[in-house]
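As written in Swiss-Prot, here are the features:
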| type | residues | note |
| --- | --- | --- |
| MUTAGEN | S47 to A | No change in inhibition of alpha-6/alpha-3-beta-2-beta-3 (CHRNA6/CHRNA3-CHRNB2-CHRNB3) nAChR. 4-fold decrease in inhibition of alpha-6/alpha-3-beta-4 (CHRNA6/CHRNA3-CHRNB4) nAChR |
| MUTAGEN | A52 to S | 4-fold decrease in inhibition of alpha-6/alpha-3-beta-2-beta-3 (CHRNA6/CHRNA3-CHRNB2-CHRNB3) nAChR. 11-fold decrease in inhibition of alpha-6/alpha-3-beta-4 (CHRNA6/CHRNA3-CHRNB4) nAChR |
| MUTAGEN | V53 to A | 37-fold decrease in inhibition of alpha-6/alpha-3-beta-2-beta-3 (CHRNA6/CHRNA3-CHRNB2-CHRNB3) nAChR. 2-fold decrease in inhibition of alpha-6/alpha-3-beta-4 (CHRNA6/CHRNA3-CHRNB4) nAChR |
| MUTAGEN | L54 to A | 50-fold decrease in inhibition of alpha-6/alpha-3-beta-2-beta-3 (CHRNA6/CHRNA3-CHRNB2-CHRNB3) nAChR. 6-fold decrease in inhibition of alpha-6/alpha-3-beta-4 (CHRNA6/CHRNA3-CHRNB4) nAChR |
| MUTAGEN | Y55 to A | 150-fold decrease in inhibition of alpha-6/alpha-3-beta-2-beta-3 (CHRNA6/CHRNA3-CHRNB2-CHRNB3) nAChR. 21-fold decrease in inhibition of alpha-6/alpha-3-beta-4 (CHRNA6/CHRNA3-CHRNB4) nAChR |
Amino acid sequence: MFTVFLLVVLTTTVVSFPSDRASDGRNAAANDKASDVVTLVLKGCCSTPPCAVLYCGRRR
């Protein structure tokens, strides 16, 4: 039973590597936007209402 578990884990890992590489180009824009939001939060932008509405997707 443990051998079957290991085979499933290894197969899943091997299959996920090529799909991760193929999706890097498509996810580049999403990753950039996410990192921009994190930067705004760390700078305190999302705690001020005008900035939060524009960049953080929240309304007060």
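Glycine too: its Cβ is placed from the backbone N, Cα and C atoms.
Those substitutions? Not in this structure, it's all original residues.
Since the structure is predicted, the reported quantities are computational estimates derived from the model, not experimental observations.
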C-alpha spacing of S47 (mutagenesis position) relative to Y55 (mutagenesis position), in angstrom: 11
Three-class DSSP secondary structure - A52 (mutagenesis position): helix
Rounded Cα separation (Å) that holds between L54 (mutagenesis position) and S47 (mutagenesis position): 12
Rounded to the nearest Å - Cα separation of V53 (mutagenesis position) and S47 (mutagenesis position): 10
For the mutagenesis positions A52, L54, the one whose C-beta sees the most other C-beta atoms within 10 angstroms: A52
